Amino acid sequence: MSPRKTYILKLYVAGNTPNSVRALKTLKNILEVEFQGVYALKVIDVLKNPQLAEEDKILATPTLAKVLPLPVRRIIGDLSDREKVLIGLDLLYGELQDSDDF
């Protein structure tokens with residue numbers, strides 16, 4: 001069995017809006033179910049830290065970025081569809097590969 005990777009994620013939000021709160025809640029649920037402690041999530045409020053959004057070229061919120069493992073992947077907007085989030089971040093393939101016990 002190969003060692004599990006640690007996933008480094010950044011969630012960019014704009015304040016404490018309903019969309020931001022929903023995105024964070026949904027994402028935490030996905031991460032706890034799918035990655036059980038092998039992730040680090042940094043939430044960045046672009047209203048409080050606009051320089052970080054500018055450095056990372058964030059144009060819309062919410063934006064979720066998978067920084068590590070490479071390649072970097074981003075999802076912009078609605079994070080409510082678990083499968084789309086996992087596919088968009090290139091995480092579902094590994095999950096499927098690990099469960100090939102047919």
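Just so it is clear, glycine is given a Cβ too, placed from its N, Cα and C backbone atoms.
The noted changes are left out; the structure has the residues it started with.
So that you can see what the record holds, here are the features copied from Swiss-Prot:
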MUTAGEN   Leu11 to Phe  In kaiB1; shortens the period of the circadian rhythm to 21 hours
MUTAGEN   Arg22 to Ala  Decrease in cooperativity of KaiB(fs) recruitment
MUTAGEN   Ala40 to Asp  Disrupts circadian rhythms in vivo, cells elongate
MUTAGEN   Lys42 to Ala  Loss of KaiA binding
MUTAGEN   Lys42 to Glu  Disrupts circadian rhythms in vivo
MUTAGEN   Arg74 to Trp  In kaiB2; shortens the period of the circadian rhythm to 22 hours
Proximal residue to Lys42 (mutagenesis position) among mutagenesis positions Leu11, Arg22, Arg74 (C-alpha distance):
Leu11
Which residues, sitting 6 or more apart from Ala40 (mutagenesis position) on the same chain, put a CB under 8 Å from its CB?
Thr6, Tyr7, Ile8, Leu9
Expressed to the nearest Å, what is the distance separating Arg22 (mutagenesis position) and Leu11 (mutagenesis position) at their Cα atoms?
12
